[in-house]
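K.L.:
What Swiss-Prot records for this protein is below:
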MUTAGEN   D45 to H  Loss of cadmium ion transmembrane transporter activity. No effect on zinc ion transmembrane transporter activity
BINDING   D45, D49, H153, D157  Zn(2+) 1 binding site
BINDING   D45, D49, H153, D157  Cd(2+) binding site
MUTAGEN   D49 to A  Disrupts one Cd(2+)/Zn(2+)-binding site and abolishes Cd(2+)/Zn(2+) transport
MUTAGEN   D49 to C  Does not affect binding and transport of Cd(2+) and Zn(2+). Can form a Cys-49-Hg(2+)-Cys-49 biscysteinate complex across the dimer interface
MUTAGEN   K77 to D  Abolishes Zn(2+) transport activity
MUTAGEN   D157 to C  Does not affect binding and transport of Cd(2+) and Zn(2+)
MUTAGEN   D157 to A  Disrupts one Cd(2+)/Zn(2+)-binding site and abolishes Cd(2+)/Zn(2+) transport. Does not alter binding of Fe(2+) or Hg(2+)
MUTAGEN   H232 to A  Shows reduced Zn(2+) transport kinetics
BINDING   H232, H248, D285  Zn(2+) 3 binding site
BINDING   H261, H283, D285  Zn(2+) 4 binding site
Amino acid sequence: MNQSYGRLVSRAAIAATAMASLLLLIKIFAWWYTGSVSILAALVDSLVDIGASLTNLLVVRYSLQPADDNHSFGHGKAESLAALAQSMFISGSALFLFLTGIQHLISPTPMTDPGVGVIVTIVALICTIILVSFQRWVVRRTQSQAVRADMLHYQSDVMMNGAILLALGLSWYGWHRADALFALGIGIYILYSALRMGYEAVQSLLDRALPDEERQEIIDIVTSWPGVSGAHDLRTRQSGPTRFIQIHLEMEDSLPLVQAHMVADQVEQAILRRFPGSDVIIHQDPCSVVPREGKRSMLS
């Protein structure tokens, strides 16, 4: 695992924690001043943000540790656990927002000064957009599942802040139930994001194969290599930033062992150039021992 990956992922986790802490302080003041249930929803979400981002920071630091005697494949699965924990945090906040929205829908409470809430929400929206942009850049560079989960969370915050702005504007003109209605909508959207995030984390923990596009690239690299007659039994998974790739190469029976080994090494290096940092295992099979009827599509 290269130092650039660790540095970028750690910075993203620290930035998210710092931003969530700043926004929490701002929203506490705004809620105290306006009494807006939508801002209360945002405040609770910021509390969850801090818990989730702190968890993310600690788990990311652990996942960056190199492989050891007890963890031969490294600690990358900790990122999936962080994403799963975040989905639980977010689901809890969504339930709270939903129940609070129902309560205020039944008994709406006028806000004292929606203007303050509008200003605070605009500030929160700008800060969150900046954070999400940075996280998206980090995800493009690292493919970190933990940072991607955090980014999805803060993307829902952008949607939420936009909805809060609209709710505050409507409440300003006397539509007091709009505040509660938007809180309900925000809660439903956050719950959807949490379920999607949890599903992706569970799939990673269950060693889901790499995407079809990446597996097809591996097949294309292998089958186009001189000296390789075919390939089968492609198996892939991902743990943190590391892709694990196993494949059997089919070679002519007459090919000397040393030459077969050299071809396998060349194929491995070609795969690593396309997917740096991967753990690649290649097995060489003589064509005569590969039952033709037993060959299956490697994408099946």
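For all residues, glycine too, the Cβ spot is worked out from N, Cα and C.
In this structure the noted substitutions are not present, so the sites keep their original residues.
Could you place the listed features in the three-dimensional structure?
P.N.:
According to DSSP, D45 (mutagenesis position) sits within a helical segment. In sequence order, S93, L97, D157, M160, I190 are the residues of the chain that are 6 or more apart from D45 (mutagenesis position) and have a CB within less than 8 Å of its CB.
Note on H153 (Zn(2+) 1 binding site): other Cβ atoms within 10 Å of its Cβ, all shown chains, come to 29.
Counting every protein chain shown, the number of other Cβ atoms lying within 10 Å of the Cβ of D49 (mutagenesis position) is 28.
Look at K77 (mutagenesis position): DSSP puts it in a helix. With a cut-off of 8 Å between CB atoms and residues at least 6 apart in sequence, the same chain places S63, S204, L205, S239, G240 near K77 (mutagenesis position), listed in sequence order.
Under DSSP, D157 (mutagenesis position) is assigned to a helix (H, G or I) in the three-state scheme.
H232 (mutagenesis position) has a Cβ environment of 17 other Cβ atoms inside 10 Å.
Classification of D285 (Zn(2+) 3 binding site) by DSSP places it within a strand.
Around H283 (Zn(2+) 4 binding site), a 10 Å sphere centred on its CB holds 11 further CB atoms from the protein chains shown.
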K.L.:
For the recorded Zn(2+) 3 site formed by H232, H248, D285, name the remaining residues of the chain with Cβ within 8 Å of the site's Cβ center, in chain order.
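P.N.:
Apart from the listed residues, the neighbours are G230, A231, D233, I247, L249, E250, H283, V290.
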K.L.:
Just name the winner among H248, H261 (the binding-site residues) by count of other CB atoms within 10 A of its CB.
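P.N.:
Ranked by Cβ atoms within 10 Å, first place goes to H248.
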K.L.:
Tell me, how many other CB atoms lie within 10 A of the CB of D157 (mutagenesis position), whichever protein chain they belong to?
P.N.:
26
K.L.:
To the nearest whole angstrom, state the Cα distance for the pair H261 (Zn(2+) 4 binding site) and H232 (mutagenesis position).
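P.N.:
Per the Cα atoms, H261 (Zn(2+) 4 binding site) and H232 (mutagenesis position) stand 17 Å apart.
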K.L.:
Taking Cα-Cα distance, which of the recorded positions H153, H232, H248, H283, D285 are within 10 Å of D49 (mutagenesis position)?
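P.N.:
Hits: H153.
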K.L.:
Rounded to an integer, what is the Cα-Cα distance in Å between H248 (Zn(2+) 3 binding site) and H232 (mutagenesis position)?
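P.N.:
On Cα coordinates alone, these residues lie 5 Å apart.
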K.L.:
Going along the chain, which residues six or more apart from D285 (Zn(2+) 3 binding site) have their CB under 8 A from its CB?
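P.N.:
Looking at Cβ-Cβ distances below 8 Å from D285 (Zn(2+) 3 binding site), excluding near sequence neighbours, one finds H232, H248, L249, E250, M251.
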